[in-house]
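Q: The structure under discussion is supplied below as structure tokens; questions concerning it will follow.
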Amino acid sequence: MSKELTAKKRAALNRLKTVRGHLDGIVRMLESDAYCVDVMKQISAVQSSLERANRVMLHNHLETCFSTAVLDGHGQAAIEELIDAVKFTPALTGPHARLGGAAVGESATEEPMPDASNM
């Protein structure tokens with residue numbers, strides 16, 4: 001695999017960097033004894049963002065490593081590896097799983113993550 005990040009990996013990396021900053025804001029909220037419900041909302045926003053990053057990585061894996069493995073005759077092993085990777089990921093396998101849509105650009109209706117640093 002190439003050392004250069006794919007567009008999807010860059011998107012996931014950028015999202016994770018945003019999450020890191022958001023988590024720092026949540027820590028500050030807790031340290032300043034912020035209202036519990038406000039903290040819970042921010043934690044939910046981070047969880048949602050992590051789930052989106054995971055979906056982006058799934059799309060990337062399917063388009064790169066997985067497809068290469070299938071073309072190279074290692075399809076069954078690739079399928080087993082993928083099943084093992086997602087079986088404990090409710091956002092990918094649960095009743096509300098959203099695997100479709102724009103993985104990199106995100107949908108136009110998606111709301112941006114609130115900025116916890118201003119809380």
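Just so you know, glycine gets a Cβ as well, placed from its N, Cα and C.
None of the listed substitutions appears in this model.
Keep in mind the model is a prediction, meaning the values are calculated, not measured.
I grabbed these lines from Swiss-Prot:
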BINDING   Cys36, His61, Cys65  Cu cation binding site
MUTAGEN   Arg15 to Ala  Loss of ability to bind to DNA; when associated with A-36 and A-52
MUTAGEN   Tyr35 to Phe  No effect in ability to bind copper
MUTAGEN   Cys36 to Ala  Loss of ability to bind to DNA; when associated with A-15 and A-52
MUTAGEN   Cys36 to Ala  Loss of ability to bind copper; loss of ability to dissociate from DNA in the presence of copper
MUTAGEN   Arg52 to Ala  Loss of ability to bind to DNA; when associated with A-15 and A-36
MUTAGEN   His61 to Ala  Loss of ability to bind copper; loss of ability to dissociate from DNA in the presence of copper
MUTAGEN   Glu81 to Ala  Decrease in ability to dissociate from DNA in the presence of copper
Q: Once the chains shown are all counted, how many other Cβ atoms turn up within 10 Å of the Cβ of Arg15 (mutagenesis position)?
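A: Excluding its own Cβ, Arg15 (mutagenesis position) sees 18 Cβ atoms within 10 Å.
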Q: For Glu81 (mutagenesis position) and His61 (mutagenesis position), what Cα-Cα distance in Å is obtained after rounding to a whole number?
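A: For Glu81 (mutagenesis position) versus His61 (mutagenesis position), the Cα atoms are 11 Å apart.
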Q: Just give me the nearest neighbour of Tyr35 (mutagenesis position) among the recorded positions Arg15, His61, Cys65, Cα to Cα.
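A: Going through Arg15, His61, Cys65 one by one, the closest to Tyr35 (mutagenesis position) is Arg15.
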Q: Compute the C-alpha separation of Arg15 (mutagenesis position) from Cys65 (Cu cation binding site), stating it in Å without decimals.
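A: On Cα coordinates alone, these residues lie 21 Å apart.
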Q: Please tell me which one of the recorded positions listed here (Cys36, His61, Cys65) sits closest to Arg52 (mutagenesis position), measuring Cα to Cα?
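A: Checked the recorded positions Cys36, His61, Cys65; minimum Cα distance to Arg52 (mutagenesis position) goes to His61.
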Q: Reported as an integer number of Å, what is the Cα distance between Cys65 (Cu cation binding site) and Cys36 (mutagenesis position)?
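A: Answer for this pair: 42 Å between alpha carbons.
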